[in-house]
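Okay, so here's the structure we're looking at.
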Amino acid sequence: MQGSVTEFLKPRLVDIEQVSSTHAKVTLEPLERGFGHTLGNALRRILLSSMPGCAVTEVEIDGVLHEYSTKEGVQEDILEILLNLKGLAVRVQGKDEVILTLNKSGIGPVTAADITHDGDVEIVKPQHVICHLTDENASISMRIKVQRGRGYVPASTRIHSEEDERPIGRLLVDACYSPVERIAYNVEAARVEQRTDLDKLVIEMETNGTIDPEEAIRRAATILAEQLEAFVDLRDVRQPEVKEEKPEFDPILLRPVDDLELTVRSANCLKAEAIHYIGDLVQRTEVELLKTPNLGKKSLTEIKDVLASRGLSLGMRLENWPPASIADE
């Protein structure tokens, strides 16, 4: 049945060609003209930059203080060892960070299979070479930190933030969290009945083995869909600004005059005049206070100095004083 000319075609055929356990081709068709590049480019960017995964971030090698050194009995220099560790493919279940250990001695290659780990960790490519020992008496021991993350985080961005707490000998590694190693897409012509102007999207990708290519495509599509949800309904969902209700009086005015820590003589004179709060006091003038029995110029000067230190003065006018909270007492 012929659909409306305003309706968009939806892809109805998805073919997955599993070239190997880490290499697959995904075909999606038919797509309206132009949508092949639109979807292909979006998925490619997400697969390269936004897929979560696990990567080596720090390494401690016994007897090594910095990455620009060598280790006796080891064919590779430390920089090359770090580069090999960067390519380690690790799958971690239920944790964001794990510590792996490696201890090896004697002539021969040191591979990922020599790494000791618990049941939550899986080394996907145990044959991955880390270095070579060239002497029967040679040995190498290291602690490897693996963390969960997203995208690519170079070591240089973490150096300054961790410099104060990072001990000497702990080497930082560029963290490549993305499990997708290579991705490319191609848009070919597709046909539905009499229409020949349609697109067919072919995505070819390789992973490091920690994620199935089909699952990677599914996750990327989910991320894209979640990001686009906000555009489906463009109603203004911003919450109205809640204006903070300003207090009617400065809190200091509601405090008792005892908080001013006046001398006993001055404090007793104020209480005799029913001046219990700082708000009561600042409304009095100098003339009014001098009329208070036993309160002389020395006490008046003390009161003025104490008020001035708090940004207050005598003779202030306070509208609606006293507040209900005080008037009810």
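Quick reminder: no glycine exception, Cβ is built from N, Cα and C everywhere.
Counted within 10 Å of its Cβ, the other Cβ atoms near Arg45 (mutagenesis position) come to 13, all protein chains included. Recorded in Swiss-Prot as a mutagenesis result, Arg45 to Cys carries the remark: In rpoA112; temperature-sensitive, blocks RNA polymerase assembly.
Recorded in Swiss-Prot as a mutagenesis result, Glu165 to Lys carries the remark: 5-fold decrease in CRP-class II promoter-dependent transcription.
According to Swiss-Prot, the mutagenesis experiment Arg191 to Cys carries this note: In rpoA101; temperature-sensitive. Arg191 (mutagenesis position) has a Cβ environment of 12 other Cβ atoms inside 10 Å. DSSP assigns Arg191 (mutagenesis position) to a strand.
Under the DSSP three-state reduction, Arg45 (mutagenesis position) is assigned to helix.
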